[in-house]
Amino acid sequence: MAAPQLFRALVSAQWVAEALKSPRASQPLKLLDASWYLPKLGRDARREFEERHIPGAAFFDIDRCSDHTSPYDHMLPSATHFADYAGSLGVSAATHVVIYDGSDQGLYSAPRVWWMFRAFGHHSVSLLDGGFRYWLSQNLPISSGKSPSEPAEFCAQLDPSFIKTHEDILENLDARRFQVVDARAAGRFQGTQPEPRDGIEPGHIPGSVNIPFTEFLTSEGLEKSPEEIQRLFQEKKVDLSKPLVATCGSGVTACHVVLGAFLCGKPDVPVYDGSWVEWYMRAQPEHVISQGRGKTL
């Protein structure tokens, strides 16, 4: 079951390099650099893109393509906003979109944009396995500059099954209708290491399971095999035959859980879009599980 999905979800650096040499008019290829970093890292993703990127790529700004009326970071935008933004980058209904980022891990933020395209009904979307890090390690071509795109017409319609809300997670504390997997680092989940955002304490949602997103990746930054990922879920006592929801700090690395499940033949994992930032800000103190100080009124 995983083999045909693997091709759609992940494409290799060599595949992309060959596709750029031999473009197909029937299904144009569009590369998007979806690099995004936590502010405290001090990295400027757009500037890094302009310094070097895969030829023909456009920069996808996760913060720009988000709901600016929300108090929480980069929540999903409206379908109209997403359609306008994707179209401005040259994406049409016929486009095969391939997404990557420039993180040191291989892939970090790109799975968020892969998930966004699928949530808005565009399933011809893949991730560059290993990201820009692996592309560079293979000495493949790079370009520099702003790389303007020819605008295209793109339509989007949100599939609500891709998202869970705060209310859904709160109700599930008692109902236990779905499992919750948190992709943050273990210390943040346990409450022993600080959150990277001011005013947010570490900890986790009651009953959630921790699988740090880096556990889905090899030391080279490539995605682990479906068999290895299945074992990872099994070791964490996550049952892929039952409903599952992904969360993290702000909805970015949660999409690694979605991708991992997808590669194992489970394409129906939604994301709690507000994730830990929203949960912490809205939760009662007893709903913040932490080995640290947790939350007090």
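Each Cβ is built from the backbone N, Cα and C atoms, and glycine gets one as well.
Heads up, this one's the original sequence, none of the swaps are in it.
The structure displayed is predicted, hence computed values, not measured ones.
Look at Swiss-Prot and you will find Cys248 tagged as active site, cysteine persulfide intermediate. Residues or ranges marked as substrate binding site in Swiss-Prot (evidence: similarity to another entry): Arg188. As annotated by Swiss-Prot, domain 'Rhodanese 1' applies to 25-144, with the evidence given as sequence analysis. According to Swiss-Prot, the feature domain 'Rhodanese 2' maps to 174-288, an assignment based on sequence analysis. Among the sequence features in Swiss-Prot, the mutagenesis site Cys65 to Ser is noted as follows: No effect on redox potential. Cys155 to Ser appears in Swiss-Prot as a published mutagenesis result, with the remark: No effect on redox potential. One mutagenesis experiment named in Swiss-Prot is Arg188 to Gly, and its note says Large decrease in MST activity; some decrease in rhodanese activity. Quoted from Swiss-Prot for the published mutagenesis Arg197 to Gly: Decreased MST activity; increased rhodanese activity. According to Swiss-Prot, the mutagenesis experiment Cys248 to Ser carries this note: Loss of both enzyme activities. Greatly reduced redox potential. Mutagenesis annotation in Swiss-Prot: Gly249 to Arg, described as Decreased MST activity; increased rhodanese activity; the structure shown retains the original residue. Under the heading of mutagenesis, Swiss-Prot lists Ser250 to Lys and annotates it as follows: Slight decrease in MST activity; increased rhodanese activity. One entry in Swiss-Prot concerns the mutagenesis experiment Ser250 to Ala. Its note says: Slight decrease in MST activity. Record note (Swiss-Prot), mutagenesis Cys255 to Ser: Little change in redox potential. The unchanged residue is displayed. Listed in Swiss-Prot is the mutagenesis experiment Cys264 to Ser, annotated as follows: Greatly reduced redox potential.
Feature annotations (Swiss-Prot) mapped to structure.
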residue : record               : CB count, 10 Å
Cys65   : mutagenesis position : 20
Cys155  : mutagenesis position : 15
Arg188  : mutagenesis position : 25
Arg197  : mutagenesis position : 16
Cys248  : mutagenesis position : 26
Gly249  : mutagenesis position : 23
Ser250  : mutagenesis position : 25
Cys255  : mutagenesis position : 28
Cys264  : mutagenesis position : 20
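Among the mutagenesis positions Arg188, Gly249, Cys264, the ones whose Cα sits within 10 Å of the Cα of Arg197 (mutagenesis position) are Gly249, in sequence order. Note on proximity: of the mutagenesis positions Arg188, Cys248, Ser250, Cys255, the one nearest Cys155 (mutagenesis position) is Cys255, by Cα distance.
The closest partner of Arg188 (mutagenesis position) among the mutagenesis positions, by CA position, is Gly249; the full candidate set was Gly249, Ser250, Cys264. Distances between the Cα of Cys255 (mutagenesis position) and those of the mutagenesis positions Cys65, Cys248, Gly249, Cys264 are shortest for Cys248. Put simply, Cys264 (mutagenesis position) is 24 Å from Gly249 (mutagenesis position) when counted between their Cα atoms.
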